[in-house]
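S.K.: Feature list, courtesy of Swiss-Prot:
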- Thr173, Glu202, Ile203, Gly204, Val205, Gly206, Gly207, Tyr208, Ser217, Asp234, Asp252, Gln253, Asp275: S-adenosyl-L-methionine binding site (BINDING)
- Tyr208 to Phe: Decreased catalytic activity (MUTAGEN)
- Asp275, Glu303, Asp304: Mg(2+) binding site (BINDING)
- His278 to Ala, Lys or Gln: Abolishes catalytic activity (MUTAGEN)
- His278: active site, proton acceptor (ACT_SITE)
- Ile279 to Val: Slightly increased catalytic activity (MUTAGEN)
Amino acid sequence: MTAQTEFDEATVQDVVRLAGGHDSELRELTQKYDPAMISRLLVAEILSRCPPPSNDTPVLVELAIVHGSERFRHFLRVVRDSPIRPVGADEGFVGMLVEYELTELLRELFGVTHERPAGVRGTKLFPYLTDDEEAVEQIGTYLLAAQQGTEAVLAGCGSRKPDLSELSSRYFTPKFGFLHWFTPHYDRHFRDYRNQQVRVLEIGVGGYKHPEWGGGSLRMWKSFFPRGQIYGLDIMDKSHVDELRIRTIQGDQNDAEFLDRIARRYGPFDIVIDDGSHINAHVRTSFAALFPHVRPGGLYVIEDMWTAYWPGFGGQADPQECSGTSLGLLKSLIDAIQHQELPSDPNRSPGYVDRNIVGLHVYHNVAFVEKGRNDEGGIPTWIPRDFESLVQASSGGAT
């Protein structure tokens, strides 16, 4: 049974919400749900966060999660070039015991991030060796492996802010390092959302038609947003990517009615990222359908505007003929932000985007659209509209 099938989405979101609250809410959580189930959920989350191990010698790290008189023991096999995975207690040498109180581990994983360098957990090296001579004999074989293996497991037991560029490389996404250099921009614009219980929708799961590829970007966002729920939309079936806090949806980003339906079901979203087909008409359809489902204060991101110049993607080689492209959309958003400054026209009324866009940040091949109430008021009509009259009015009549 996978984490995705054992833990339904509503339960996971409820656990995350309560874990970020007051101690009374943590108590409510452990009364509302079976502690054994919570323990399994936490281990599934930890395994998804652990970096690649560096130890050459296989070793087991025992993760013990304690709640009152109950003790839930999980043995994790750690070795280089393999994912960390649960095994039986007799399937290797236990190099380290790591013990957490259930509520402490809930806070470490799903609470609002806080630095607690000490006093969070208990540890014991070579916990099941009772003979000192035997322990000395094992030092040469397992000491380094226990250290490196424990480091990898503990890295998955917290919510310290990761480096997005490193995550992009770990999960093999094109957002940094060879085709693009987006991660510094993402870090700048996403950092304030990191500790929130965000809902992120990314269009384009990756891997194209390959039945086993894709999902790297979704895993990157899952790691970056430790309390977030990540959705991925793709024209192909990418359900093999589904796991705890990641859900994929199959569908066409150029189908406005479909986009509206999924947004009503899974939104509103804090962040939408369009890294889909990059066909210009698709980009514009998706924005029109999904921007209304971004919450106030949220972001809509468009990647890969280079296709605006490529006719094979519905683009225009001449920048002056860009009205139907992704860049044409972005250029129109500047007027939308400034709509209250446009000359009065009885035949024109502000649209939804005009009233709900407050910022636009455009970089090489990636743009961030800020949503909010765009109603600060234009310059009053009694302010002169020509320079000389403005100077005279502002000079108190002085000449």
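Any Cβ shown, glycine's included, is placed from N, Cα and C.
Original residues throughout; no substitutions modelled.
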S.K.: Return the count of C-beta atoms lying within 10 angstroms of the C-beta of Asp252 (S-adenosyl-L-methionine binding site), excluding that atom itself.
M.R.: 16
S.K.: Using a 10 Å radius around its CB, how many other CB atoms surround Thr173 (S-adenosyl-L-methionine binding site)?
M.R.: 24
S.K.: For the S-adenosyl-L-methionine site made of Thr173, Glu202, Ile203, Gly204, Val205, Gly206, Gly207, Tyr208, Ser217, Asp234, Asp252, Gln253, Asp275, how many Å separate the two farthest Cα atoms?
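M.R.: Result: 22 Å between the two most distant Cα atoms.
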S.K.: At a 10 Å cut-off from the C-beta of Asp275 (S-adenosyl-L-methionine binding site), count the other C-beta atoms across all protein chains.
M.R.: 22
S.K.: Checking the contact step here: among the recorded positions Ile203, Val205, Gly207, Ser217, Asp275, His278, which have a Cα within 10 Å of the Cα of Asp304 (Mg(2+) binding site)?
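M.R.: Of Ile203, Val205, Gly207, Ser217, Asp275, His278, within range: Asp275, His278.
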S.K.: In terms of DSSP three-state secondary structure, what is the assignment for Ile203 (S-adenosyl-L-methionine binding site)?
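M.R.: Looking at the DSSP assignment, Ile203 (S-adenosyl-L-methionine binding site) belongs to a strand.
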S.K.: Three states by DSSP: which one describes Ser217 (S-adenosyl-L-methionine binding site)?
M.R.: helix
S.K.: Of the recorded positions Gly207, Ser217, His278, Ile279, which sits closest to Glu303 (Mg(2+) binding site) by Cα distance?
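M.R.: Its closest listed neighbour, by Cα, is His278.
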S.K.: Within 8 Å of the centroid of the Cβ atoms of Asp275, Glu303, Asp304, which other residues of that chain place their own Cβ, given that this set defines the recorded Mg(2+) site?
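M.R.: Filtered neighbour residues, in order: His180, Gly204, Ile273, Asp274, Gly276, His278, Ile302, Asn365, Val366.
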S.K.: With a 10 Å radius around each C-beta, find which of these recorded positions (Val205, Ile279) has the fewest other C-beta atoms nearby.
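M.R.: Per-residue Cβ counts within 10 Å for the recorded positions Val205, Ile279 bottom out at Ile279.
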S.K.: In whole Å, how far is Asp252 (S-adenosyl-L-methionine binding site) from Tyr208 (mutagenesis position) when you measure between their Cα atoms?
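M.R.: Answer for this pair: 13 Å between alpha carbons.
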S.K.: Three states by DSSP: which one describes Asp304 (Mg(2+) binding site)?
M.R.: coil
S.K.: Would you count the other CB atoms within 10 A of the CB of Tyr208 (mutagenesis position), including those on all shown protein chains?
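M.R.: Its Cβ has 11 other Cβ atoms within 10 Å.
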S.K.: Could you round the CA separation between Val205 (S-adenosyl-L-methionine binding site) and His278 (mutagenesis position) to a whole angstrom and send it over?
M.R.: 13
S.K.: So among Thr173, Ile203, Ser217, all listed as binding-site residues, which is physically nearest to Ile279 (mutagenesis position)? Use the C-alpha atoms.
M.R.: Ile203
